[in-house]
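Note sheet for the following structure.
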Amino acid sequence: MELSCSEVPLYGQKTVYAKFGKNVYLPEDAEFYFVYGGSHQRHVVIADRVQDNVLQSSIPGHWLQETVTVSVCLCSEGYSPVTMGSGSVTYVDNMACRLARLLVTQADRLTACSHQTLLTPFALTVEALPALDEELVLALTQLELPLGWTVLGNSSLEVSLHRESLLHLAVRWALPKLFHFLLCLPGGVKALKLPNEEATTPLDLALQGGHSTLVEDITNFQGSHSPGFSRLRLNEEATLQFVHSSETLTLTVNHTAEHLLEADIKLFRKYFWDRAFLVKALEQEAKTEKATMPSGAAETEEEVRNLESGRSPSEEEEDAKSIKSQVDGPSEHEDQDRLPLDRSFDGLKKSKHVPASLAAGQLSDVLNGGDEVYANCMVIDQVGDLDINYINLEGLSTHTSPESGRSMLGPQACMHTLPPDTSPCGRPLIENSEGTLDAAASQSFVTPSSSRTSNLNLSFGLHGFEKEQSHLKKRSSSLDALVADSEGEGGSEPPICYAVGSQSSPRTGLPSGDELDSFETNTEPDCNISRTESLSLSSTLHSKESLLSGIRSRSYSCSSPKISSGKSRLVRDFTVCSTSEEQRSYSFQEPPGEKRIQEEEWDEYVIPAKSESEKYKVSRTFSFLMNRMTSPRNKSKMKNKDTKEKEKMNRHQFVPGTFSGVLQCSGCDKTLLGKESLQCANCKANTHKGCKDAVPPCTKKFQEKYNKNKPQSILGSSSVRDVPAPGLSLHPSSSMPIGLPAGRKEFAAQVHPLSRSVPGTTLESFRRAVTSLESEGDSWRSRSHSDELFQSMGSSPSTESFMMEDVVDSSLWIDLSSDAQEFEAESWSLVVDPSFCSRQEKDVIKRQDVIFELMQTEVHHIQTLLIMSEVFRKGMKEELQLDHSTVDKIFPCLDELLETHRHFFFSMKERRQESCAGSDRNFVINQIGDILVQQFSEENASKMKRIYGEFCSHHKEAMSLFKELQQNKKFQNFIKIRNSNLLARRRGIPECILLVTQRITKYPVLVERILQYTKERTEEHRDLCKALGLIKDMIAAVDLKVSEYEKNQKWLEILNKIENKTYTKLKNGHVFRKQALLSQERALLHDGLVYWKTATGRFKDILALLLTDVLLFLQEKDQKYIFAAVDQKPSVISLQKLIAREVANEERGMFLISASSAGPEMYEIHTNSKEERNNWMRRIQQAVESCPEEEGGRTSESDEERRKAEARVAKIQQCQEILSNQDQQICTYLEEKLHIYAELGELSGFEDVHLEPHLLIKPDPGEPPQAASLLAAALREAESLQVAVKASKMGDVSQSSEESPGGTVLMDTPSTQDVPASPTASLVTEGTEGRGCWDVDPGLQGVVTDLAVSDAGEKVEYRSFSGSSQSEIIQAIQNLTRLLYSLQAALTIQDSHIEIHKLVLQQRESLAPSHSFRGGPLQDQEKSRYLEKQREELANIHKLQHQFQQEQRRWHRTCDQQQREQEAQESWLQARERECQSQEELLLRHRSELDHQLQEYQQSLERLREGQRMVERERQKMRVQQGLLGHCKHSRQRSLPAVFSPGSKEVTELNRAESLCHENSFFINEAFGHMSLNTSNKPNPSGVPWDAHPLEGSHFDLARTSESPTELKIDISQPPDVNSELWTTGPGHQRPALQENSKESYKNVADLDSFQSESSSPQDSNQRGPQPQTLTTEAKLSLPMAAGHGGDAGDGAEENILYL
């Protein structure tokens, strides 16, 4: 079962869905309940079936944060609730719950700012609160408000004139639902008008906040509203709550441990189905709460006064309007308040079957002053359409017109009726001491809310009765007399029944005449057909003629279930209740005989006339009705009807059936075969095709009829359902409480008969009389309870004795159902999450599936045991009253079986819970073997052997007893009903017994499958292997016990069949009789049919019985056994001197030779086959060997010889014990050595090498161990070791030369004391074992070295192999060591056994002469043959030892050779290692040299790179010089001398440009030649230097010099006139000068390189230094200066001319 939600808030009210598996079908006609079980509370809620396997319900509120168990219970008629599944839901405390608790506690401490301060702890804002509106209301609904609490706070506090209330807070938060809910709480109306400290009411706050919805609701509010829920406290522990919003009715019970689940569900059903009673109880609860409310919580002072006077404010008005309120109906707002609750309760009835006679309209009419009340079913003939007056208890009359009567036929008519304790004028009826009913003068107090709620009384039943109209037609309660009254009238309208309160209401509005005729009401449903429920029936019949206005009425106590063909009459129930709802007593009075009116006279008294609407009333008594019902005409009718009903009931709907398992035919009780079998589609009865006519009636149809006819008690009788009635006796003059719980099986058995003067002996007889109208017409005769119980089973409705509550232990079944629900999946992989399953390995999944199957089948087995125990055995003991010993023969050891398997399952369940990984759903059980070992070993194993041995032994006996009991009709009916039980799951007793006997055979299969997917060499694998062996031993022991029991039973059967007078004569003349076989020591060992060959060659059929001391031959005669008499030979042969030999050339014959002291005798016996002959010979030989000694055998022995023999035996036993102890000690030492080797291996770092520190054999004193298998295993391990060593050798040869060297270690050479017979083996074995310590730490290495030196005196260096091969070698050595040690232990034990056998043989040989007289030559020959066989076996043992020693020596030689090869290889490897080391050192030196060379190379490379850079710079310089030379050649023709004035700004600007561009740059612009002389002397007006103009154009060239250029300073400080004179000279003057100096210029160009390393001379610097205007240039050419006028260069006044 899966639940749709796992967490809910504390207030609940969430819809939950429960989905079951596909194989689970939920019946449509059953009721389902959700049971929420917590630590202190239990909630019961009804559930709806929405699909075939889905249920829907509502989660109730809970008061504690915890995880509760959710159980789904199924209820069907006649059965106890059955748990279908279980789950869990966690209740959590959310924000709405915390805020609701805060509002309740802070109600009297609110201020104007509380709407903000209260939200601070929750980090909420006012804008987020509307989402919590509905949740807050639900949380407040769930809370239990403190005593005296109101909306204004504690009622004990004085209410101030101005204070903040919860209504103000709800308006400020804008929560309309919370506001309406608070209005319904105590003090809500007063808080609505109460202003706060700011003098504002909630209405003012709503207007200010703009909450139009709240403003409208407050404005239209005219009174209190329903709070949305109703709560009823039944007692201190039980509470009912109905929530209108979710339409949920919840029963909450405290102290769940003290309540049975079944009782709680019954209590819930009582109130759920009896709604009028529920509403009345809710009204009383409301009145109680109102009456106990303190005055401080009252709304006004007037209400307080009314409260003290015991009347509500509306009662005075209702007193004046009583008639009008009944006819006109309730007010508008009352209708609005009632309708939701009506619809809510009607909603609860959806898809539910309402009982057909749930309730009947109840009226109280007091005739002649109201002194007498008629409680029978009144049939009032109303003819005419005139208005009818009805007199109520107060004398008020209700006038009902036809129109108003018709208007009340609908659902609104249900709201016009109030129960008597809520009506202002109603008076409850109290029983006086004389048994009559008087009207009490007390009045009931009604509050406005309770009066509105009470009006729902009638409406609850209407919805159900409208659904069951067709069903009611079939069950109308009219007698044959009513048919006579109705003849000739029109057809009747469909009957409509009203459900009213349990007490009659005098204010009930009634329809008019025609409508009254269409009504038919039955107040006694229990008298109709079914007897399962009892009703408080009151009837006080008086025949008075002074009736009010002579109204003619008829009164009946019961009615025939016939459909009235005429016009039905209105049947009114005048049942009145006493003030005590727990007990109701009425009296049956028999009027005088002369006032009885026969049926034929009824018509003359019943004359329909409109004017006679108020005339005479005639009452009938029970005696008349009894006579009427048993009339001959009715009897004949009932017989014909019974015949048809029985034929109809017997009809099955057979279809071809398919069955799983062994089933029996319901008709002949034989095994069913699939092809010839039929199955009823209704009751699932199985039968052969030829036996279908003999099958009992269809139980399903009977069950449906039973459910249909089973009545529900009317509203007035609900409160007395569960009142126990231990003893019931009816007396004609006394009143009797007859309320009984429905379905109680004790009822019929505890009814005592009445006196003979009463026609109906008991109330049960009366009810049976009513039921007999369908089943049997003569059921008035007295019958014993047991006869009626079993004879009517299956054919009569009186099956309530078996339709009773189940006897299954509820808590036990609930626990088991939850376990079964947990293991209902098909496999483990379907239980866990798919993601979790996908992460597991394939073998793990398969292993978990098998473990899950083991646990699942264990749960099913426990269920089968529970079915046998609680369904069948308990019912057979308690219901059938069978003898306990008889029942225990059918179910032997059942309690012990159940206890054992439950303990086993709980152990596995605990392991499953411990293995959970992250969540309860995901689990992986890693260990299950230890639980299996614990279950099938020691005490548990012996217990299971005993229990299963006894159970399986008595299987046949139980089945035969069961078949014998099935001959009883009572037992057959019981078994059929129990088989149809839901808990039985269609399993009968034979199936259950067979399943139990087969259970132990399932364990080996499951354990083998678990073992298949378990890793070997693990503790789990060993445990599983051990558990498997234990299980097989247990099964073998059970089989042996079953075989022994069967043989014992067979021996007893044979003894019973042996003729008492038979006898036979022995060889010694003694007579052997049957009585001699009755010895307790004799047991049957083997039996079978053989053939005794006579002297004439004929064969006689003989029954041969092999007992513990004799062999019997019996033959059958007249179905009895007698001693066989063949050839005058005795048919009793003693086993003391019996020898069995084969017959030559006859494979099926054998000779039995008896060498008795009286004389030998030989028998020739033949069997059916050779195998049977060999089996007989083997069993005879075993019996002879184990045969006890003959009584007279020891008489001839002397006491001294006996004492000597005993002393020898004692000495042999002592020697055997000593040898066993020594063997045990040797085995212990060997295991200790293995343990030490394992520890050394772990310390040496071989984690992957595993060694079990246990020997492979156990010292068993019973049988010596077999050494051949150990020897073969040792040889195989030696071969694997040889292969591993060779593989490692080849790997080492091909190993790389760069492998790092390893160290050396010394081998451990242990002492040679371990194997005395073969010291070399011990030396080699332990020497190889010592190699496991090859890389130990220095400290341990020293210890090993010392040990080796001290033991062997030599050192052996060892070189390690590669990692993988070395681990394989070490592992092989470890395994070989273990095998050799085990072999050594086996040989030691075998030697001990050999010595013991030698002593035994010597003892026998010494005793042989003294016992020679007992045997003869044949027995001596047999002994010699046995000794010869022993010698052969001993020789075989010595031969095996010799072979083992040879193999051991050969293996030692092989080991020595391998060791020498390994030592040689080790020395070669060491030499190779030294060579590698020298080569490594040489390589290191070469590497250092190469590093040095590399460093020098890098330095040279750096220098080379620097030289390359220098060459590149020189190459660049050359390119520049070449470019400059070409440029000079190109510009020489066009260059002109430029004369600069010394003080000109152009020169200054040119200087500045020089300094900006480069220190050693000189720019020559040929544009100077074109410049005007006028502009050369003018300053630069714009202030822009010359170099700012386009100097980078094509007319400018840059000449770069070397690092040490020659400075040439030109003095241009000539006057302006000179400059202008020079510039004014035309080109013709300058051109010749250039041509003359061109050669010198080219000559200077050729000398360009001479200026790279020269610097300017000091003379030039001195001459050119102090000039005011200078031009600095850098040039590689030495340009001569020509004076324009031939002046000196040193003169500053000379004009400097530069030629380019």
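Just so it is clear, glycine is given a Cβ too, placed from its N, Cα and C backbone atoms.
Under the heading domain 'DH', Swiss-Prot lists 846-1041.
For the mutagenesis result Tyr1003 to Ala, the note given in Swiss-Prot is Loss of function. Cβ contacts within 10 Å of Tyr1003 (mutagenesis position), excluding its own Cβ and spanning all protein chains shown: 22.
Summarised by DSSP class, the composition of the domain 'PH' (1095-1184) is 15 helix, 51 strand, 24 coil. What Swiss-Prot records for 1095-1184 is domain 'PH'.
Quoted from Swiss-Prot, the note on the mutagenesis of Asn1375 to Ala is: Alters interaction with YWHAH. Within 10 Å of the C-beta of Asn1375 (mutagenesis position) there are 21 other C-beta atoms, taking all protein chains into account.
Under its mutagenesis entries, Swiss-Prot includes Leu1376 to Ala with the note: Alters interaction with YWHAH.
Record note (Swiss-Prot), mutagenesis Phe1563 to Ala: Alters interaction with MAPK8IP1. The unchanged residue is displayed.
According to Swiss-Prot, the mutagenesis experiment Asn1565 to Ala carries the following note: Alters interaction with MAPK8IP1.
One mutagenesis experiment catalogued in Swiss-Prot, Phe1568 to Ala, is accompanied by this note: Alters interaction with MAPK8IP1.
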| field | Leu1376 (mutagenesis position) CB neighbourhood, other CB atoms within 10 A | value | 24
| remark: CA pair Tyr1003 (mutagenesis position) / Asn1375 (mutagenesis position), Å rounded to integer, equals 33
| remark: Rounded mean pLDDT within the domain 'PH' (1095-1184) lands at 89
